[in-house]
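Trainee: Annotations for this protein, taken from Swiss-Prot, read as follows:
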{"type": "MUTAGEN", "residues": "TRP184 to Ala", "note": "No effect on nuclease activity"}
{"type": "MUTAGEN", "residues": "TRP253 to Pro", "note": "Weak nuclease activity"}
{"type": "BINDING", "residues": "GLU386, ASP507", "note": "Mn(2+) 2 binding site"}
{"type": "MUTAGEN", "residues": "LEU421 to Arg", "note": "Strongly decreased nuclease activity"}
{"type": "DOMAIN", "residues": "443-555", "note": "domain 'VRR-NUC'"}
{"type": "MUTAGEN", "residues": "ASP507 to Ala", "note": "Loss of nuclease activity"}
{"type": "BINDING", "residues": "ASP507, GLU522, VAL523", "note": "Mn(2+) 1 binding site"}
{"type": "MUTAGEN", "residues": "GLU522 to Ala", "note": "Loss of nuclease activity"}
{"type": "MUTAGEN", "residues": "LYS524 to Ala", "note": "Loss of nuclease activity"}
{"type": "MUTAGEN", "residues": "GLN534 to Ala", "note": "Loss of function"}
Amino acid sequence: MHEQYQAPLPVNSPALPEPFYYLHNFRAVLAWIGERYADLLDDQERAFIAAFAELPEASQALLVRMVMRKGTLFREGKLAYAEIGDTRAAVQPLLALGWVDAQPTLELAQLFGLLKKDELSQLFRDHLGRANLRKDALLERLQPLFPEARRLAEWQADFAEPVYELRCMALCDRLRLMYFGNLWQDWSEFVLADLGIYRYESVEFSADSRGFRLRADVDAYLHLFDCRQRFDLGEPLEELLAGLPGEPYANPWLEGRRVKLLFQFAQHCEKQRDFDLAQRLYRQSSHPGARLRAIRSLERGERFAEAHALAREASCAPESDAERQGLARLLPRLQGKLGLPRQARAAAPEIDRLDLCLAFPSEPCSVEWAVREHLEEPGCAVHYVENGLINSLFGLLCWEAIFAAIPGAFFHPFHSAPADLHSADFRQRRAALFEACLGRLEDGSYRDAIRCRYRDKFGLQSPFVYWELLGEELLEQALDCLPAAHLRAWFERLLEDIPGNRAGLPDLIQFWPAQRRYRMVEVKGPGDRLQDNQLRWLQFCREREMPVAVCYVRWHVDD
C-alpha cells in the first residue's frame, strides 16, 4: 500500500502555552494517588507509577497523549506532537515496558477504524469487484470473509506506517477512577480548569479525604461499570444478572450504583413485556421509584392481588411525593380490578387557569417565550426561569452548607457538587449548617447573604446555581418580590428530595416590583399536558396559597 512511510511534521498543541501541560497534570494525579491511595495499590500499579517517573520526558508525554486520546489504536502519523519530537524514538521505552505494542492483533472492525476508505478499497480490491460501497457497507460485506483477528503485517505485508496499541489503558482508567471517584470525568477537567472554562469552589479537605476506602470498592465500581457497558452493547441479561452481586454492598455509594443498575435492567424487561422478571428486579432494587414500577409491572402482568398488596404496603409509608402521587392513581384502579370498594382520591387544590389565543409567531420561538412576550407590560417584568430561579436562590443562600468539607463529600479539586448530594442523609450530615443558612430567612439577613454569594462566587461550578440565567435584575426583583416564607417552603421541599424536586417548577415568573408581588406561570402549548413533577409543584404551591397559574395556549393563524 505504501512503498515508504514518511511521518508528517508535528504540530504545536493549540490548548495551552505550556507545551507539557497535560504531562504536568498526569504527574499531579499520580502524586495525588501515591499520597492518598498507597494502601489501595497493588504491585503492578506501584510499579507503573515508579517506572513512569523514570521514563524520558518525551516518552512520558507520548504515553499521556495516548491515554488522553479516544481508543487504544493509533497510526504513528496521528501521534506527531512538536513538544515530543521523534515519535518513534519516544515510543521505544514504552514498547520495552510492554505498555505499548507495535504489532497489535487487529479484528476487521479495528482495521477499518485505522485505515481510510481508499486504503481499504485497495487492500480488499480482489473481494469487491466494481462495487463502490460506503465504509460501513464495505465492513458488512467483508465481515463474513474475515472473521479472525490478524496482525497488521498479515492484513497488509507492505503497510509501512507503524501502528501502536496502548496496552495499559485499563490500569490508567483505574487510576483515573481512584482520583475522580467516577469514570465520567476525564483528563480534560484539568484543561478546562486551566483555561478558565470551568472554575470550581476551593474546598479544604485533608490528605485522607478520598472516594474509596477499600481496594474491593474500586473493584466493585469497575465491575458495575463493566456490567452497564456490556448491557448497553446488548449482552444477554441472564449473563449479566449471574455476575451481579445478589447481596447489598456495605458501601452505601456502591450500593446505590448496584440498585440503579437493577432498576435499569428491570426497565428493559418491562419494555420487553417480561413483567415477571421486571417486577422481581424492581423488588430487589431500592432505587427511587422501583417499588412503584414493581406494582405497575405486577398490574401489567395481571397479578392484581399481589399488586394491590404491595400498593397497600407502600401507601403506609410512601418513599416520596412521587410515589404517593403514583399510588393515588394505582390503588383505585387495582381495587376496581379486584371488585373492592374504590378508595376516594383527595381533591386536588384548584389551580388558576389562564387561556390565551396568540398569533402564531412569525419567527421561530418557544411557546414559553411567546407567552412571556405577551404577559410583559409596563410595571410587570416576566422572566423565563423554569427550574433555574428557585434552585439558584437556594444554592446561593446555602452555599456554605453545600460546599462544607464533610468527610467523603470532596476528594479532588474538580467537584461541581458534593459526592453525596443525592444521598438520603445529605441534609442530616449538614443539619446545623443548613439550619444556619435557612435561619437567615427568619432574621432578614438572607438578601445580603445571597447578594454576597452572588458577587463572591459568580461563575463557580454549582449543582444548583444557573449563572447564565441569574442576571442582577432578575436577582434583585426576586429578592424584592418573593416572600421569605415562600423561599423557606421551596427550599425545604428541595432538601426533602433533591433529585425528585429540583425539576418541575413553573416556566415563567411575573414580578410587580412596585407592589412587591409575583406569580409563577406554567405554560402549555397545544397538545401539551402537565407532567407529574409539575403537578406536584403546582399542588404544593396552591396548598400554601402561593400565586401560581397554568397558561394554556392556542395559536391563531390569519387566513
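Don't overthink the numbers, they just go from 1 along the chain as shown.
Placement of Cβ uses the backbone N, Cα and C atoms for every residue, glycine included.
No substitution from the list is modelled in this structure, which keeps its original residues.
What you see is a predicted model, and the numbers here were worked out from it, not measured in a lab.
Give me the local environment of each listed feature.
Mentor: Under 8 Å, Cβ to Cβ, and six or more positions away along its own chain, TRP184 (mutagenesis position) finds no residue.
Following the DSSP three-state reduction, the secondary structure of TRP253 (mutagenesis position) is helix. Using a 10 Å radius centred on the Cβ of TRP253 (mutagenesis position) and all shown protein chains, the other Cβ atoms total 17.
The Cβ of GLU386 (Mn(2+) 2 binding site) has 20 other Cβ atoms within 10 Å, all protein chains considered.
Taking the Cβ of LEU421 (mutagenesis position) as reference, residues of its chain lying under 8 Å away and at least six apart in sequence are, in sequence order, PRO463, ILE498.
Within 10 Å of the Cβ of ASP507 (mutagenesis position) there are 23 other Cβ atoms, across all protein chains.
Neighbour count (other Cβ atoms within 10 Å of the Cβ, all protein chains): 25 for GLU522 (mutagenesis position). DSSP assigns GLU522 (mutagenesis position) to a strand segment in the three-state reduction.
Around LYS524 (mutagenesis position), the same-chain residues six or more apart in sequence whose CB sits under 8 Å from its CB are VAL367, LEU530, VAL550, CYS551, TYR552, VAL553, listed in sequence order.
For GLN534 (mutagenesis position), the Cβ neighbour count at a 10 Å cut-off comes to 18, with all displayed protein chains included.
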Trainee: Return the count of C-beta atoms lying within 10 angstroms of the C-beta of VAL523 (Mn(2+) 1 binding site), excluding that atom itself.
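Mentor: That number is 25.
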Trainee: Would you mind sorting out which of TRP253, ASP507, GLN534 (the mutagenesis positions) have a C-alpha within 10 A of the one on VAL523 (Mn(2+) 1 binding site)?
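Mentor: Candidates kept after distance check: ASP507.
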Trainee: Same chain, not part of ASP507, GLU522, VAL523: whose C-beta falls within 8 angstroms of the C-beta centre of the Mn(2+) 1 site? Give them in sequence order.
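Mentor: The answer, listed by sequence position, is GLU368, VAL371, GLU386, PRO506, LEU508, VAL521, LYS524, VAL550, CYS551.
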Trainee: What mean pLDDT score does the domain 'VRR-NUC' (443-555) have in the model?
Mentor: 97
Trainee: For GLU386 (Mn(2+) 2 binding site) and GLN534 (mutagenesis position), determine the Cα separation and express it in whole Å.
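Mentor: That separation, Cα to Cα, works out to 11 Å.
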Trainee: Nearest by CA distance to TRP253 (mutagenesis position): which of the mutagenesis positions is it, out of ASP507, GLU522, GLN534?
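Mentor: Nearest in space to TRP253 (mutagenesis position), counting only the mutagenesis positions, is GLN534.
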Trainee: Take the C-alpha atoms of GLN534 (mutagenesis position) and ASP507 (mutagenesis position) and report the distance between them in angstrom, rounded.
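Mentor: It is 10 Å, counting Cα to Cα.
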